[in-house]
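Colleague: Among the features that Swiss-Prot reports, active site, proton acceptor is placed at Glu53, with the record citing sequence analysis. Per Swiss-Prot, the feature active site, proton donor maps to Lys136; the stated evidence is sequence analysis. Annotated active site, nucleophile per Swiss-Prot: Cys170, in sequence order. Taken from Swiss-Prot, the feature domain 'CN hydrolase' covers 13-288. The note that Swiss-Prot attaches to the published mutagenesis Cys170 to Ser or Ala is: 100% loss of activity.
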Amino acid sequence: MSSNPELKYTGKVKVATVQAEPVILDADATIDKAIGFIEEAAKNGAEFLAFPEVWIPGYPYWAWIGDVKWAVSDFIPKYHENSLTLGDDRMRRLQLAARQNNIALVMGYSEKDGASRYLSQVFIDQNGDIVANRRKLKPTHVERTIYGEGNGTDFLTHDFGFGRVGGLNCWEHFQPLSKYMMYSLNEQIHVASWPAMFALTPDVHQLSVEANDTVTRSYAIEGQTFVLASTHVIGKATQDLFAGDDDAKRALLPLGQGWARIYGPDGKSLAEPLPEDAEGLLYAELDLEQIILAKAAADPAGHYSRPDVLSLKIDTRNHTPVQYITADGRTSLNSNSRVENYRLHQLADIEKYENAEAATLPLDAPAPAPAPEQKSGRAKAEA
């Protein structure tokens, strides 16, 4: 990907990242809690706020600690009911809060599309507009019993004015090719959305806070980007819901396990961590000039690359389960983003416009129903 000539590496921005337990399996109550964090961050001068992986309506810890029959019968219907559709009435509450508080945010949520779900991050700007939406490319291990996969359109960044922001979920930070793709997009601020980590360790050290904090910090060093790690906390409500009186399950979901962090482009810690069982926000002021200093020595997708020897290929088209072949032989396969389709559907709900770029529904208007043909689109990468 070529660099953006308008991309600036000057200026400072105050940011915040969340460490907190959602109101598990209750989207409306979790959004209430999110709005509280949005208002708090804005009041303290932050221009950007990062939320954890599928914070709405919560991370499905049940998939790791019990059998499939128990998980499906006890949790899946309610989880689906409390998942969000892109731009629905519940998401519009977040949009309105962003606009009223003049703050941009990335929210991790369970996105439902028909009867399927996806591990998604929605990007909402200071005006309350949805500017991007991405899905986790490959859900991890038992997550694949709950969520579908993303595709090549899900590698993206968005310039919010104060900096170019991208994001990945959880163990996407273990994927070298995915990380390299993000580095190539000249990401300046990276949202690393995580759940709380849980006690399958020491048998599985990869799931420990230590291991996952290590790859998060490494992302900052490798990509020379600021990283905001946002994480859940396992509270008593989560533990009681998923473990009940089962001592073995409770041992797998110990209280706490929060580990929000903010790192500089050289890997330096920029904020004092909260206690693992505490809820709250971490703050830092980011100086974008520090990226230039870090990249002077190593820019893996720039001067420190060898594309004549090693290169990455990515297909950014939407590969949908059904493709319609027209009379002239063309198919419906394209790179149209899900956000673009959402805006087009907004227009159809207002009136007929030929220019689809200018119009949006007022945030206090009811959200339009999702268009049936929007089955698998995602926001495409900005070069």
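Indices start at 1 and increase along the chain as displayed.
For all residues, glycine too, the Cβ spot is worked out from N, Cα and C.
The noted changes are left out; the structure has the residues it started with.
I would like each feature placed in context: is it buried or exposed, what are its neighbours, and how far apart are things?
Modeller: The Cβ of Glu53 (active site, proton acceptor) lies under 8 Å from the Cβ of Tyr59, Gly108, Leu119, Asn169, Cys170, Ser193, Trp194, Pro195, His232, each of these being in the same chain and 6 or more residues away along the sequence.
In three-state terms derived from DSSP, Lys136 (active site, proton donor) belongs to neither a helical nor a strand segment and is classed as coil. All chains included, 27 other C-beta atoms sit within 10 angstroms of the C-beta of Lys136 (active site, proton donor).
Its own atom aside, the Cβ of Cys170 (mutagenesis position) has 24 Cβ atoms within 10 angstroms in the protein chains shown.
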Colleague: In the three-state scheme derived from DSSP, which category covers Cys170 (mutagenesis position)?
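Modeller: SS state of Cys170 (mutagenesis position) = helix.
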